[in-house]
Amino acid sequence: MKISPNTISPSQSDPRMSTNVSQRSRVSGIGVPVSHSINNPSIQHVQDFATLSARSLRANVLLNSDDHSVPIHAKNPSELLEAIDNNISQTAQDWGVSIQEVEVILGSSKRIIEPVCGVTANTIMKLFLDNDIFSYSFEKGQSLSLSQLQERLASLPAHKNFILRVNDGGLGHAYVIDFPATTNPSRDAFLYQSDLGEGVTREVRFEDWMTQKASHPISLDDINTHFIGIAQDQIDLAHIAKLFDVDGNVKMLRADHLISHKTSEFNFQLFEYDLKNLENNMSIIKTHCN
């Protein structure tokens, strides 16, 4: 694997289990920052959800829910929280230990949980795509190879919106890229992610990424440069930092965590989305969680 630390170009694996916990659990008085981007109206909705899920237990359980058979807007946060409590109580009984000991391992319905990257990516996809007749599931999504994706990206209709979920084997990371409709000759994209900091890149909370970095556009060329570099083991750390580090700081990367990559280790799922559907899902979620 060849690594280039200084090439400058503009701005994380399948879902894994984790019990990393955030202490922020305020439910009321949520103030959502205004997006810095005027090119992408969907950013504000994802920011709203990230902020809500960082402060409301009811929204946080939606973020962490792994039941993909049910559309996100149809999930009942109270039922999900009750199911967690019942599972913890039953597990404590089965193991012969206290509820508190189980919560250390499995988490708690009474604390904000920051999910692994793959769970965040799946929930973002559901936020964009779920409706009354469709519920996104990563396991059932149609996957594209890198060459197939590049063909699709080269011919995306400019007047339509697209969302891309990426499993990036080189970084050991999953993330989502938003391609909003545009009237500009060049198409901007926007990256959404969370990261527990267990791989190449450092920890970043979903809310922090959405409020600090997500509204900074990246180009199709920048995205392709990263994909090709990973696939060919031509690693540009500065490019990775600019895309995936909240401050673009290459010194925060751990190059020793890079995985020697084969193209087949990428997993791409590309969908067209309707902005009104995203707006509707967020409106329902806010009603359920406020």
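Here the Cβ of each residue, glycine as well, is placed from N, Cα and C on the backbone.
The following features are taken from Swiss-Prot:
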- ASP66 to Arg: Slightly decreased interaction with host NEDD8 (MUTAGEN)
- VAL104 to Ala: Does not affect interaction with host NEDD8 (MUTAGEN)
- VAL116 to Asp: Decreased interaction with host NEDD8 (MUTAGEN)
- CYS117 to Ala or Ser: Impaired ability to mediate deamidation of host NEDD8, leading to decreased ability to inhibit the host cell cycle. Abolished accumulation of the cyclin-dependent kinase inhibitors CDKN1A/p21 and CDKN1B/p27 (MUTAGEN)
- CYS117: active site (ACT_SITE)
- GLY118 to Thr: Decreased interaction with host NEDD8 (MUTAGEN)
- HIS173: active site (ACT_SITE)
- GLN193: active site (ACT_SITE)
- ASP195 to Asn: Does not strongly affect ability to mediate deamidation of host NEDD8 (MUTAGEN)
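Of the candidate recorded positions, CYS117, GLY118, GLN193, ASP195, the one lying closest to ASP66 (mutagenesis position) when CA atoms are compared is GLY118. Take the CB of ASP66 (mutagenesis position) and look out to 10 A: across all protein chains shown you find 13 other CB atoms. For the pair CYS117 (mutagenesis position) and ASP195 (mutagenesis position), the C-alpha distance works out to 5 angstrom. Classification of CYS117 (mutagenesis position) by DSSP places it within a helix. The Cα of VAL116 (mutagenesis position) lies closest to that of ASP195, out of the recorded positions HIS173, GLN193, ASP195.
Under the DSSP three-state reduction, ASP195 (mutagenesis position) is assigned to strand.
HIS173 (active site) is surrounded by 25 other CB atoms, counting those within 10 A of its CB over all protein chains shown. Looking at VAL104 (mutagenesis position) and GLN193 (active site), their Cα atoms lie 25 Å from each other.
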